[in-house]
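Before any comments, here is the structure.
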Amino acid sequence: MRNGLVWLLHPALPSTLHSILGARPPPVKRLCGFPKQIYSTMNNPAIQRIEDHIVKSPEDKREYRGLELANGIKVLLISDPTTDKSSAALDVHIGSLSDPPNIPGLSHFCEHMLFLGTKKYPKENEYSQFLSEHAGSSNAFTSGEHTNYYFDVSHEHLEGALDRFAQFFLCPLFDASCKDREVNAVDSEHEKNVMNDAWRLFQLEKATGNPKHPFSKFGTGNKYTLETRPNQEGIDVREELLKFHSTYYSSNLMAICVLGRESLDDLTNLVVKLFSEVENKNVPLPEFPEHPFQEEHLKQLYKIVPIKDIRNLYVTFPIPDLQQYYKSNPGHYLGHLIGHEGPGSLLSELKSKGWVNTLVGGQKEGARGFMFFIINVDLTEEGLLHVEDIILHMFQYIQKLRAEGPQEWVFQECKDLNAVAFRFKDKERPRGYTSKIAGKLHYYPLNGVLTAEYLLEEFRPDLIDMVLDKLRPENVRVAIVSKSFEGKTDRTEQWYGTQYKQEAIPEDVIQKWQNADLNGKFKLPTKNEFIPTNFEILALEKDATPYPALIKDTAMSKLWFKQDDKFFLPKACLNFEFFSPFAYVDPLHCNMAYLYLELLKDSLNEYAYAAELAGLSYDLQNTIYGMYLSVKGYNDKQPILLKKITEKMATFEIDKKRFEIIKEAYMRSLNNFRAEQPHQHAMYYLRLLMTEVAWTKDELKEALDDVTLPRLKAFIPQLLSRLHIEALLHGNITKQAALGVMQMVEDTLIEHAHTKPLLPSQLVRYREVQLPDRGWFVYQRRNEVHNNCGIEIYYQTDMQSTSENMFLELFCQIISEPCFNTLRTKEQLGYIVFSGPRRANGIQGLRFIIQSEKPPHYLESRVEAFLITMEKAIEDMTEEAFQKHIQALAIRRLDKPKKLSAECAKYWGEIISQQYNYDRDNIEVAYLKTLSKDDIIKFYKEMLAVDAPRRHKVSVHVLAREMDSCPVVGEFPSQNDINLSEAPPLPQPEVIHNMTEFKRGLPLFPLVKPHINFMAAKL
């Protein structure tokens, strides 16, 4: 993979997480021309410059304008008359690299605090409540150089939201009581990351460079850095927050992006009105001209012990900041070649030796002044013994690039691919789009901000050679991550406790790498045959339907077809479910289905990589019902890739060496589940408890030893012997072509695997356990790795139907913001606090998910206390407030998909759940608008109140690593201080000791009836 892994080694810090479940022919450049009228804004002294020539894609119907305000804020305005949601983002070009040395995490803490009250809007949840009532949401993140705040809201309420948002940058309160509470949220956020290998490796990389360089700082912060130590040293953190904000939150370091239905003139006036008062303190842009890795930090080897059983090799070179060369992007060119996965590539050779499975190569962001070039691979057991040889191969490939010299045709191909990607770019969700653009405005001229990261302009062999010259053995840093180093390390990283050992790489090894010769196995990539050439948008057929239509229904297959009538891009989504009773019949078969598809994807990788580069990707997974295949992207060459995958499926020959390697990697991934987050464990156990048939990780591990090569070889024809295929073909494709695609898939399977249809009785889905009225069950487990508890509380309500769906969703809409405000902001139970619907197997209910240092039975009591307060809140709610919630939910539900793949995913969800309610949003919103407050109170009293006659509750308590035991229920009188609402006394729950016995004693719900009459659905 080229140019990647920025997340793995450079995670940003997202905050205020309301939801946890929470990178041809060039295009014709279209310019947004000057409007005919002279704006009233032209002579506005608050505006220094207006830029109306914003280069955009020819397919982009939105209007853009750039502004530079007199106070130095850069602005991009986007007028989109069709948008359901408006959005805005502000990016401050300051991050954790600018933290005071004695208060690590201050910039991140400042980001948290800005959400909690301003002079104009002092109520601490004013902003989040306003957004929640108007179908909005918000978030923010802090990285080394940026603090990025963003929100979305229903399009009518942009001004109200933007006014509240602007106050963050004008006059935040930094209220002392909020500060004392919110430090716990930051601490909980850090605690969540402490045992996460990505965060640990990122901090270790920072810690092993120049300790005086800002890069070495600890960016998240925790209670020790933001409260305990400052208190000991007599530092007032509130004063430091005020000082940090008044020093660095300067308009000359800010960039804003606003998207709304309003005209560009109206958006201009809005931004000028709200942001021209932000003070310009003329803060110099932080720059870091010295690289954190100097000579003494090079030619070093780091042996690192991970938390999970992973084996990775990270090879890093310090390189200069290439940002200014974005029009030629030499790092992209080298990443494209070094990270290539086709025949003759570095990865191809390392895989054939049995040393690695995956490779990522390319430039990685540092900060203004420095960057890195990385080549990262995962290691097989054999690969761990050949690290020196793997790195020698890397230098042989780099030597090949030097010997061949920069190739203009390779640059041209990258340029063409990027140009096609820009021309046919999917529309993005407003919130993500504004956040991304606000960050880019600091780096690129206003008129080129949309194109800068796509359109390559000049081939600069001199720059390619310059970067290539940095990729030498004398500049290398090597990190090996493996459990095999346990007990053999002598250093501990300060903030995460990572165990590691540092050694100088011996000079004879450096010499060996310097003498790397040319390896005849290495070849430059050949011309990419998957680059699309036909971009014709097919005319809508006369019988085109607004929703997927069933155009084929036989014993072998059901084919749903929908010609795109919204996005008009040369793309399609082809989704297939291959239903087989053999895929999940027991843990052994589940393992074999998984390994078959992993081996299949592994063998297809060289072929399919070129397609992926050309914007055509596929996904292949085993499911509890069989196999899922999707092919997405440009429709031009789609059938070629699909045919290759289907033929390979039906004629697959397993390579013995790859079988052993992939089986071993699978065993490690099963073992590594123990190190997942406590809240993820809670969700996993609940799924096992509630689903009729579900195999545990332990059962899969136990059965994996029985998977032998002969057994797997015998399983594949059995799996393919009888199938039922259900498909959705959606996009720039005709009905005739769709029927042809389906026929090709069937013919290939029949010809090569002699596939026959399944019996209708074999097509039944799994069902959900039905809890008894007034029943409350608790299941307890311990997480061996994390020192936090996790809980999922599930109130099962009923089968899915239009009415039940709306009762539940409206209740969830009403409690969502108060839940976050009460349990996270005020009570500080933890960083992860979530409430919302849970749906599985056609059954649904309300769920709460919390991760906390507090014990699970305490979290349970606080959720119950919160629910009681919500009963009163709903009873006291005005009709106007109630209607706001109905409106907010309606807007959320009717928010149109922004791209073909999102619309397709929605329809596919209806197909795999076998509900087929393609017009669900309109049908359910129409019902929603008939609901009254009394309906919701009745729903609560019948289903959710402590004494509700039809209350059905399951709680999963995941204990922290250091807790031996914990009561399942308890009273907490000492905790009930004046600020806490009283928790109700709870009955003694039934403790689940054995999952199988629990399920055996309870009935199952029936399956939901499909919404569609299949005879009528056929065209």
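From the backbone N, Cα and C atoms, a Cβ is placed for every residue, glycine too.
Among the features that Swiss-Prot reports, active site, proton acceptor is placed at Glu111. All protein chains considered, the CB of Glu111 (mutagenesis position) has 24 other CB atoms within 10 Å.
The Zn(2+) binding site annotation in Swiss-Prot covers His108, His112, Glu189.
Positions annotated as substrate binding site by Swiss-Prot: Leu359, Val360, Gly361, Gly362, Gln363.
If you look up Swiss-Prot, you'll see Arg429, Asp895, Lys896, Pro897, Lys898, Lys899, Leu900, Ser901 marked as ATP binding site, on the strength of experimental evidence. Annotation for Lys896 (ATP binding site): same-chain Cβ neighbours under 8 Å, separated by at least 6 residues, are Asp84, Lys566.
Among the mutagenesis results in Swiss-Prot, Glu111 to Phe has the note: Expected to abolish catalytic activity. The residue drawn here is the original one.
What Swiss-Prot notes for the published mutagenesis of Glu111 to Val is this: Abolishes catalytic activity. No effect on substrate binding.
Under the heading of mutagenesis, Swiss-Prot lists His112 to Gln and annotates it as follows: Abolishes catalytic activity. Decreases substrate binding affinity. Within 10 Å of the C-beta of His112 (mutagenesis position) there are 26 other C-beta atoms, taking all protein chains into account.
Record note (Swiss-Prot), mutagenesis Val360 to Ser: Strongly reduced catalytic activity. Strongly reduced stimulation of activity by ATP. The unchanged residue is displayed. Just so you know, the Cβ of Val360 (mutagenesis position) picks up 23 other Cβ atoms within 10 Å once every protein chain is counted.
Looking at Swiss-Prot, the entry for mutagenesis of Arg429 to Ser says: Greatly decreased activation by polyphosphate anions. Cβ neighbours within 10 Å of Arg429 (mutagenesis position), excluding its own Cβ and spanning all shown chains: 16.
Taken residue by residue with DSSP, Tyr609 (mutagenesis position) is part of a helix. Listed in sequence order, His340, Glu341, Gly342 are the same-chain residues six or more apart from Tyr609 (mutagenesis position) with CB atoms under 8 A from its CB. Quoted from Swiss-Prot, the note on the mutagenesis of Tyr609 to Phe is: Strongly reduced catalytic activity. Abolishes stimulation of activity by ATP.
Swiss-Prot lists Lys898 to Ala among its mutagenesis entries, and the accompanying note reads: Greatly decreased activation by polyphosphate anions, and deficient in activation by small peptides; when associated with A-899 and A-901. Under 8 Å, Cβ to Cβ, and six or more positions away along its own chain, Lys898 (mutagenesis position) finds Asp426, Lys427, Glu428, Arg429.
The mutagenesis experiment Lys899 to Ala is recorded by Swiss-Prot, whose note states: Greatly decreased activation by polyphosphate anions, and deficient in activation by small peptides; when associated with A-898 and A-901. Counting every protein chain shown, the number of other Cβ atoms lying within 10 Å of the Cβ of Lys899 (mutagenesis position) is 18.
According to Swiss-Prot, the experimentally introduced change Ser901 to Ala is described as follows: Greatly decreased activation by polyphosphate anions, and deficient in activation by small peptides; when associated with A-898 and A-899. Around the Cβ of Ser901 (mutagenesis position), 20 further Cβ atoms fall within 10 Å across all displayed protein chains.
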Shell list (ATP; ref centroid = CB of Arg429, Asp895, Lys896, Pro897, Lys898, Lys899, Leu900, Ser901; cutoff 8 A):
Asp426, Lys427, Ala902, Glu903
Can you give me the Cα-Cα distance between Leu359 (substrate binding site) and Ser901 (mutagenesis position) in Å, rounded to a whole number?
27
Fewest other Cβ atoms within 10 Å: which of the binding-site residues Gly361, Gly362, Pro897 wins that one? Let me know.
Pro897
Of all the binding-site residues here, Glu189, Asp895, which one's CB has the most other CB atoms within 10 A?
Glu189
For Glu189 (Zn(2+) binding site), just give me the three-state DSSP call.
helix
Around the C-beta of Leu359 (substrate binding site), how many further C-beta atoms are within 10 angstroms, looking at every protein chain?
25
In the chain carrying Leu900 (ATP binding site), residues 6 or more apart in sequence that have Cβ under 8 angstroms from it:
Asp426, Asp564, Lys566, Phe567, Leu569, Lys571, Ala572, Cys573, His730, Gly731
